[in-house]
Amino acid sequence: MMLSATQPLSEKLPAHGCRHVAIIMDGNGRWAKKQGKIRAFGHKAGAKSVRRAVSFAANNGIEALTLYAFSSENWNRPAQEVSALMELFVWALDSEVKSLHRHNVRLRIIGDTSRFNSRLQERIRKSEALTAGNTGLTLNIAANYGGRWDIVQGVRQLAEKVQQGNLQPDQIDEEMLNQHVCMHELAPVDLVIRTGGEHRISNFLLWQIAYAELYFTDVLWPDFDEQDFEGALNAFANRERRFGGTEPGDETA
């Protein structure tokens, strides 16, 4: 990984104004098919794009980068592909976490990791522990994650508090639920990028992207490079975020 010198992020936002980027990394399989290879080949190529994206984010003032690596629906893929993805996950943790740590990146895995085998769960625990004190980019890997699952697990936590008598139902509001979903302690997601040409969210961060800008590109994930990332940030910088409001001075919209 080619990262800059480690230092805490500045309080001053970068020119693009984007603090938290989330990426739906789509197109590995189609990329592999174009090369006449099996899908696992595309996933390995996609891992190189992850390195580029992490490096770019860390070097360009982004506070948090969230990558959709494995959805809760991906278990429905062929068993051979799922197995290859799990092995790639273990390999990536083993090969990259020390580099992430050296470059002050904090790694977090969001999702229901209980379904993973004990070997992968242990790798996740050690990787998160190693980087927990880092103050640079926060890299969130969404693994066995679904936006609906995230909301449900948050609601269950609140329901348990009500059942225990520690919370009244009428005390529950959006902010309270927000404190019980993944990444609640981070800046809200500003920008969602989806590669691969599809124009849908695919059950990703449904709560967290309520006011995010969406950016879709036909570029397949293994081909997504620094120039593509910069293009997405430039598009974001040129948008006017209204958060449900109207344009300044526009009383007719």
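Even glycines carry a Cβ here, placed using N, Cα and C.
The noted changes are left out; the structure has the residues it started with.
Around ASP26 (active site), taking its Cβ as the centre, 23 other Cβ atoms fall within 10 Å, counting all chains. Secondary structure at ASP26 (active site), as computed by DSSP, is coil. What Swiss-Prot records for ASP26 is active site.
The Mg(2+) binding site feature in Swiss-Prot is assigned to ASP26, HIS199, GLU213. Proximity of GLU213 (Mg(2+) binding site) to non-local residues of its own chain (separation of 6 or more, Cβ distance below 8 Å) is seen for ASP190, LEU191, VAL192, PHE236, ARG239, ARG241, given in sequence order.
Annotation note: ARG77 (substrate binding site) sits in a coil segment as assigned by DSSP. Sequence-distant neighbours of ARG77 (substrate binding site) (same chain, 6+ apart, CB under 8 A from its CB) do not exist here. The annotation substrate binding site is assigned in Swiss-Prot to 26-31, ARG39, HIS43, 71-73, TRP75, ARG77, ARG194, 200-202.
A mutagenesis experiment is reported in Swiss-Prot for this position, TRP31 to Phe, and the note states: Decrease in activity; reduced affinity for decaprenyl diphosphate substrate analog. Secondary structure from DSSP puts TRP31 (mutagenesis position) in a helix. Cβ neighbour count for TRP31 (mutagenesis position) (all protein chains, 10 Å cutoff from its Cβ): 24.
Around the Cβ of SER71 (mutagenesis position), the same chain contributes ALA142, ASN144, TYR145, GLY146, SER202, ASN203, PHE204, each under 8 angstroms and 6 or more positions distant in sequence. Annotation of the mutagenesis experiment SER71 to Ala in Swiss-Prot: Decrease in activity.
All chains included, 11 other C-beta atoms sit within 10 angstroms of the C-beta of GLU73 (mutagenesis position). Annotation of the mutagenesis experiment GLU73 to Ala in Swiss-Prot: Slight decrease in activity.
Non-local neighbourhood of ASN74 (active site, proton acceptor): VAL82, LEU85, ASN144, each in the same chain, at least six residues away, with C-beta under 8 Å from its C-beta. Swiss-Prot lists ASN74 with the feature active site, proton acceptor.
Swiss-Prot documents ALA143 to Val as a published mutagenesis change and attaches the note No effect on polymer length. Cβ neighbours within 10 Å of ALA143 (mutagenesis position), excluding its own Cβ and spanning all shown chains: 24.
Listed in Swiss-Prot is the mutagenesis experiment ASP150 to Ala, annotated as follows: Great decrease in affinity for the substrate. Less than 8 angstroms from the CB of ASP150 (mutagenesis position) sit ILE110, VAL181, CYS182, LEU205, LEU206, TRP207, each of them six or more residues away in the same chain.
For GLU198 (mutagenesis position), the Cβ neighbour count at a 10 Å cut-off comes to 13, with all displayed protein chains included. Recorded in Swiss-Prot as a mutagenesis result, GLU198 to Ala carries the remark: No effect.
Checking each of the recorded positions (SER72, GLU198, HIS199, ILE201) against ASP26 (active site), the C-alpha distance stays within 10 Å for GLU198. Comparing CA positions across the mutagenesis positions TRP31, GLU73, ALA143, the one lying closest to ILE201 (substrate binding site) turns out to be GLU73. Taken residue by residue with DSSP, ILE201 (substrate binding site) is part of neither helix nor strand, so it is coil. Sequence-distant neighbours of HIS199 (Mg(2+) binding site) (same chain, 6+ residues apart, CB-CB distance under 8 A): PHE216. Taking the C-alpha positions, the distance from GLU73 (mutagenesis position) to ALA143 (mutagenesis position) comes to 11 Å.
When the mutagenesis positions TRP31, ALA143, GLU198 are screened for a C-alpha within 10 angstroms of the C-alpha of SER72 (substrate binding site), the residues that qualify, in sequence order, are ALA143.
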